[in-house]
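*Asks:* Before anything else, here's the structure in question.
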Amino acid sequence: MATVKISLSLASLSPSSSSSSIQSKLSPSFIPNAAPAKAVKLRFNGKSLRAKPMVYRSSRSVGVTCSASSSLTTLPSALLFDCDGVLVDTEKDGHRISFNDTFKERDLNVTWDVDLYGELLKIGGGKERMTAYFNKVGWPEKAPKDEAERKEFIAGLHKQKTELFMVLIEKKLLPLRPGVAKLVDQALTNGVKVAVCSTSNEKAVSAIVSCLLGPERAEKIKIFAGDVVPKKKPDPAIYNLAAETLGVDPSKCVVVEDSAIGLAAAKAAGMTCIVTKSGYTADEDFENADAVFDCIGDPPEERFDLAFCGSLLRKQFVS
């Protein structure tokens, strides 16, 4: 069965657009595992709009019409983003470089090349990643022998690496991925709770959210990151914590992830999950995802928006 990708674009609408003429094109190339969905009520520039997503398993172009309406429907209760690879494609030229600079400054004679780091990303968490690597290839001569002291050694490396990484973020050398700010704005405007759930250090995640999304958005976004839970992805602990803290039903949450381990965590938490592939995860297995795209996208190259997220929940409830 052929599949196509759809995108519901509200960003190009203007306040002067008439309710009968508001229309946007869909950009076909991949379709998620979704069924035709009911209209979704959104607010745009003071107007109540009704987006009617039409999902087809075909390679032909399709369209969607948005019209002013008072019809009520259900949007996600919460929109949960992973950080690295979703908000920003940080891994290859961000975290990897910062790890290597840390190793160099500590004179450890360790370098993670692009391919090796891609393999290490299958392990959730930077401290866990370093520990697994050293356990496999051998610990540096400068590392302590005692297990407890090794944990402190790894924690020190990770703290130094985080500080180097934050410099990259604060200098805005790593941009937001296309469509992230748009989707966050749509959620916040329509009363959908927004959170970032990441295995990365909390300071690094907060820096990304504050510096790249801006302080006004950041103060409305809840962050769950680092060691806030004892187990990292693919364990669902961080998504379970997010749902509990936000006071939302996991089945009414939509997660945006970029990796197979992130997808596994979201699904284990009972949540709907959209995957936006990143540089390191393009070839991973996303068979269990509710939708898969190359990115969120900004108009006119938009892939999906908040209305589409709602359509996936509707499909879940009627299936």
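Don't overthink the numbers, they just go from 1 along the chain as shown.
Glycine is treated like the rest: Cβ placed from N, Cα and C.
Those substitutions? Not in this structure, it's all original residues.
What Swiss-Prot records for this protein is below:
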type	residues	note
ACT_SITE	Asp82	active site, nucleophile
ACT_SITE	Asp84	active site, proton donor
BINDING	Asp82, Asp84, Asp258	Mg(2+) binding site
BINDING	Asp82, Glu91, 125-129, 158-161, 198-204	substrate binding site
MUTAGEN	Asp84 to Asn	Loss of catalytic activity
MUTAGEN	Glu91 to Ala	40% to 80% decreased catalytic activity with xylulose-1,5-bisphosphate, but no effect on activity with ribulose-1,5-bisphosphate
MUTAGEN	His95 to Ala	40% to 80% decreased catalytic activity with xylulose-1,5-bisphosphate, but no effect on activity with ribulose-1,5-bisphosphate
MUTAGEN	Tyr117 to Ala	40% to 80% decreased catalytic activity with xylulose-1,5-bisphosphate, but no effect on activity with ribulose-1,5-bisphosphate
*Asks:* Within the same chain, and leaving aside Asp82, Asp84, Asp258, name every residue whose CB is within 8 angstroms of the centroid of the CB atoms belonging to the recorded Mg(2+) site, in sequence order.
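*Replies:* Nearby residues not in the site list: Phe81, Cys83, Gly85, Val86, Leu87, Ser198, Glu257, Ser259, Gly262, Ser278.
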*Asks:* For His95 (mutagenesis position), just count the other CB atoms lying within 10 A of its CB, please.
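*Replies:* I count 26 other Cβ atoms within 10 Å of it.
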*Asks:* Looking at the recorded positions Asp82, Glu91, Asp258, which one has the fewest other Cβ atoms within 10 Å of its own Cβ?
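*Replies:* Minimum Cβ neighbour count within 10 Å, taken over the recorded positions Asp82, Glu91, Asp258, occurs at Glu91.
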*Asks:* Which Cβ among the recorded positions (Asp84, Glu202) has the fewest C-beta neighbours inside 10 Å?
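*Replies:* Per-residue Cβ counts within 10 Å for the recorded positions Asp84, Glu202 bottom out at Glu202.
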*Asks:* Anything within 10 Å of Thr199 (substrate binding site)? Look among the recorded positions Asp84, His95, Tyr117, Asp258, comparing CA atoms, and list what you find.
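*Replies:* So the list reads Asp84.
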*Asks:* Spatially, which candidate from the recorded positions Glu91, Tyr117, Gly126, Arg129, Gln160 is nearest to the residue listed as 'active site, nucleophile', comparing Cα atoms?
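*Replies:* Spatially nearest to the residue listed as 'active site, nucleophile' by Cα position is Glu91.
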*Asks:* Go through Tyr117, Gly126, Arg129, Thr199, the listed recorded positions, and name the one with the sparsest Cβ surroundings, counting other Cβ atoms within 10 Å.
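*Replies:* Candidates: the recorded positions Tyr117, Gly126, Arg129, Thr199. Fewest Cβ atoms within 10 Å: Tyr117.
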